[in-house]
Amino acid sequence: MKKGYEVLRDPHLNKGMAFTLEERQQLNIHGLLPPCFLGQDAQVYSILKNFERLTSDLDRYILLMSLQDRNEKLFYKVLTSDIERFMPIVYTPTVGLACQHYGLAFRRPRGLFITIHDRGHIATMLQSWPESVIKAIVVTDGERILGLGDLGCYGMGIPVGKLALYTACGGVKPHQCLPVMLDVGTDNETLLKDPLYIGLRHKRIRGQAYDDLLDEFMEAVTSRYGMNCLIQFEDFANANAFRLLHKYRNKYCTFNDDIQGTASVAVAGLLAALRITKNRLSDHTVLFQGAGEAALGIANLIVMAMQKEGVSKEEAIKRIWMVDSKGLIVKGRASLTPEKEHFAHEHCEMKNLEDIVKDIKPTVLIGVAAIGGAFTQQILQDMAAFNKRPIIFALSNPTSKAECTAEQLYKYTEGRGIFASGSPFDPVTLPSGQTLYPGQGNNSYVFPGVALGVISCGLKHIGDDVFLTTAEVIAQEVSEENLQEGRLYPPLVTIQQVSLKIAVRIAKEAYRNNTASTYPQPEDLEAFIRSQVYSTDYNCFVADSYTWPEEAMKVKL
């Protein structure tokens, strides 16, 4: 056990002025703190007052991240006290701004920075990390950060923010989480010229050297932390994201949140929307604006969900259309990747999205291309003309990249549109006086619960069925009252309960399918998983002190 000033410098141990007098004396920190004793609730109040005093979301982000560096328990106590308020600060949309200014906001290193020049030595670098038990890693190479593109080493803000939500929303213990940046350079000329840039100052290394780095990283991580260590890939460029997922998914315990997590939350929204449209998913025609990893991930999970309804895979694929930067994806068109070719149909080539919407007449329109304003007034009005209750998801992040706003959607569909977005939007009051609360299809509904479930049962590999199961659980947690208010997702205040239910369901299916590795199987799975959840309450550091009977303590001469 640390003592003295080291206790106050360790965010895992530090309680600030919540240390009792006895703790201060026993830990040799008496006199290193003001002669004041504050409870955790008073400390939360102090942080909230400072938070409210700030006017910039970036400054609020820095305030909270500084707190995480000082007092971990208090940081998570603050986050969980009002998750709906703080999630947009520690994650989307503010984390995107924080990544763009990461050099300016950088205070204290958090996570592991591994570069292309460290090949052959990654195992040694992992030994430098102070924690010997790591259950979850979020790793990025910074090439496709949200909808902002290549931010290189500045992308470290994403794994840090993601893992904060692993704990705040899922209860995964923070000391068992490790954010990792794989720095192979950046093609962002602005960053290469930025005097505050904290990463390697050269163009991205690609090809065999890049693949060798990834292979070594995966082998080193599992050698150090075990084959059941969860490795989440985050914000890799499209080409690498699919390739690496296919390469590693059956060898390691891994998933890609941009492909599979986004798919799960989008399908959850669609399943909830079906309770409004009163039909089946396989009755719908889906059009995607975008054909990257998010779109393809959603499309593949929709196919799986339609198959579960009894439709063949071929029939399900016929109901899905995609538009990329070159237009409608059709058979015979040039520049189609194998993943896109999967959803190419016999149709003439078309480029304009408004014309495509008029021609295809989709019942579901999903935007994941990070093109702000792509869903024009004409498109929204056409969707309302084709459908009694059009389903329109503007899932691109951050807010500036959203295909349309909630207000535009409700206005141009005359309040009939069923809406979900990737970033938060304020409630909208219709001319009728009804107030609608746009559903935010945030991946944070998915990955914390998935992580908790996977870690709790020691799941060996994470298949797409896990994400369809997760989508079903999320949709089931949406009440009729939520739907009447325009919400396609459970209120964020319930996200910890939702994550727990996801974890329990994943673990149950893992034990049923013999894919779990934590044995013996707990008799009460929910109670077992609850026992694994992180507590934000302070630990007591007073030594266990007691006395013996006086006769037993007599000194014999």
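Placed from the backbone N, Cα and C atoms, the Cβ positions cover glycine too.
Don't look for the substitutions in this one, it keeps the originals.
Within the same chain, residues at least 6 positions away in sequence whose Cβ sits under 8 Å from that of Lys162 (mutagenesis position) are Tyr91, Val138, Pro179, Gln232, Glu234, Asp257, Phe447. According to Swiss-Prot, the feature active site, proton acceptor maps to Lys162, an assignment based on a curator's inference.
Annotation comment: Swiss-Prot describes Arg144, Lys162, Asn443 as substrate binding site.
For Glu293 (NADP(+) binding site), the count of additional Cβ atoms within 10 Å of its Cβ stands at 28 [all protein chains shown]. According to DSSP, Glu293 (NADP(+) binding site) is assigned to a helical segment. What Swiss-Prot lists as NADP(+) binding site is Arg144, Asn238, Ala291, Gly292, Glu293, Ala294, Ser325, Asn397, Asn443, and the listing cites experimental evidence.
The feature Mn(2+) binding site is assigned by Swiss-Prot to Glu234, Asp235, Asp258, with experimental evidence given as support.
In the three-state DSSP scheme, Asp141 (mutagenesis position) falls into the coil class. Just so you know, the Cβ of Asp141 (mutagenesis position) picks up 30 other Cβ atoms within 10 Å once every protein chain is counted. Experimental mutagenesis at this site is recorded by Swiss-Prot as Asp141 to Asn, annotated: Increases Km for manganese 14-fold. Increases Km for malate 5-fold.
A mutagenesis experiment is reported in Swiss-Prot for this position, Lys162 to Ala, and the note states: Decreases kcat 235-fold. no effect on Km for NADP. According to DSSP, Lys162 (mutagenesis position) sits within a helical segment.
Asp194 to Asn appears in Swiss-Prot as a mutagenesis experiment; the accompanying note says: No effect on Km for manganese. Increases Km for malate 8-fold. DSSP classifies Asp194 (mutagenesis position) as coil under the three-state reduction. Same-chain residues at least 6 positions away in sequence with a Cβ under 8 Å from that of Asp194 (mutagenesis position) are, in sequence order, Gly103.
While the structure shown retains the original residue, Swiss-Prot records the mutagenesis experiment Lys340 to Ala with this note: Increases Km for NADP 65-fold. No effect on kcat. In the three-state DSSP scheme, Lys340 (mutagenesis position) falls into the helix class.
Mapped onto three states, the DSSP output places Asp464 (mutagenesis position) in helix. Recorded in Swiss-Prot as a mutagenesis result, Asp464 to Asn carries the remark: No effect.
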(request) Mind checking which of Asp235, Asp258, Asp464 has the fewest other CB atoms within 10 A of its CB? They're the recorded positions. (result) Asp464
(request) Fill in the CA-CA distance, Asp258 (Mn(2+) binding site) to Ala291 (NADP(+) binding site), as an integer in Å. (result) 13
(request) Please tell me which one of the recorded positions listed here (Glu293, Ser325, Lys340, Asn443) sits closest to Asp141 (mutagenesis position), measuring Cα to Cα? (result) Glu293
(request) Calculate the distance in Å between the alpha carbons (Cα) of Glu293 (NADP(+) binding site) and Asp235 (Mn(2+) binding site), and round it to a whole number. (result) 10
(message) Helix, strand or coil by DSSP: which one applies to Glu234 (Mn(2+) binding site)?
(response) coil
(request) Could you list the residues of the same chain, at least six apart in sequence, whose Cβ is under 8 A from the Cβ of Ser325 (NADP(+) binding site)? (result) Ala369
(request) Please name which of the recorded positions listed here, Asp235, Ala291, Lys340, Asp464, is nearest in space to Arg144 (substrate binding site), Cα against Cα. (result) Asp235
